[in-house]
Amino acid sequence: MALEGLRKKYKTRQELVKALTPKRRSIHLNSNGHSNGTPCSNADVLAHIKHFLSLAANSLEQHQQPISIVFQNKKKKGDTSSPDIHTTLDFPLNGPHLCTHQFKLKRCAILLNLLKVVMEKLPLGKNTTVRDIFYSNVELFQRQANVVQWLDVIRFNFKLSPRKSLNIIPAQKGLVYSPFPIDIYDNILTCENEPKMQKQTIFPGKPCLIPFFQDDAVIKLGTTSMCNIVIVEKEAVFTKLVNNYHKLSTNTMLITGKGFPDFLTRLFLKKLEQYCSKLISDCSIFTDADPYGISIALNYTHSNERNAYICTMANYKGIRITQVLAQNNEVHNKSIQLLSLNQRDYSLAKNLIASLTANSWDIATSPLKNVIIECQREIFFQKKAEMNEIDARIFEYK
């Protein structure tokens, strides 16, 4: 129809613009065959992603028809009454939105890129880390958090577990050193969606990254003797203990989360507690004598996130500010520098005390009594200290 004819048919500018705007094709990310809540298999995920990308390519390349990508978002925790939340991404943009909604184009590009990555990686049956995907296109993703966010969107729409799918895993962070072998038996799904038992071994006598494994894995220790577990905050302290391992008690396993532990380090400890507790005589956490060290220790034992990974056998043993003061008073020991608490440290210590005493004002009977007292002492002395030069005797077990 000629423009003159359109102008006669549509009297207003708004009607004319609407008539000239091409109709969009809606493409849904979630699989209709699994709307009942059952998770998709790897084969189903691959088939649906290929179909999804094929529809998008045909619309854009062959029909010059813009598309609208529709997907579900997670509801807030505890929200069961509100309807499902759907988000729509339009591509390409036109009209006044072309300049003002550039961020939507980036979202669409990230989602399509990740779907392509999943389609390429999933048939290989090998794990890929979020970090590797991020560095494959830093300009597009900008932050690793964006990769994690959109992978969660893909997993949620296919009803997949956050940790058990797509063969894309977080980069390993935690380190372990063991004087005996540790075997991890893991059930994995092949590309044909068939279960397969996989055995991974942490070899003795050298530090290594905690390997990735699923939530239902089983861990077995290659020893029949009782052992101890020492968890330290920093990699530097971990390395120092490994280099001076002869000073520690025999059969001591060393672990570090390199700061705040990732889920894999916490899951590893939880599995040790679940399957090997009869062989573990003691499990101790050592961090810096500062509020952040205490917060890191609580991440292992009393974290509000993912309670399934809490390790109840782990005990906070310090270092405590009083231990540092005692070591500085001894003649033959190297003095440890005491640092002043800054405002941020003070606020964190105060908030920790408030949260730990929220349900009980009776500190004397609290299971976290030692942690609360340590926070109070650090506030009282207005001092903190790092554990790098602490006397190695505190790690010994008699």
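Cβ atoms are placed via backbone N, Cα and C, with glycine included.
Don't look for the substitutions in this one, it keeps the originals.
With DSSP classes pooled into helix, strand and coil, the tally for the domain 'Topo IIA-type catalytic' (40-175) is 73 helix, 19 strand, 44 coil. Feature annotation from Swiss-Prot assigns domain 'Topo IIA-type catalytic' to 40-175.
With a cut-off of 8 Å between CB atoms and residues at least 6 apart in sequence, the same chain places nothing near Y135 (mutagenesis position). Under its mutagenesis entries, Swiss-Prot includes Y135 to F with the note: Loss of activity.
Marked as active site, O-(5'-phospho-DNA)-tyrosine intermediate by Swiss-Prot on the basis of sequence analysis: Y135.
Around E233 (Mg(2+) binding site), the C-beta neighbours below 8 angstroms that are at least 6 residues distant in the chain are T256, G257, G259, F286, T287, D288, G293, I296, A297, M387. Annotation source Swiss-Prot lists Mg(2+) binding site at E233, D288, citing similarity to another entry.
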All-chain count of other Cβ atoms within 10 Å of D288 (Mg(2+) binding site): 24
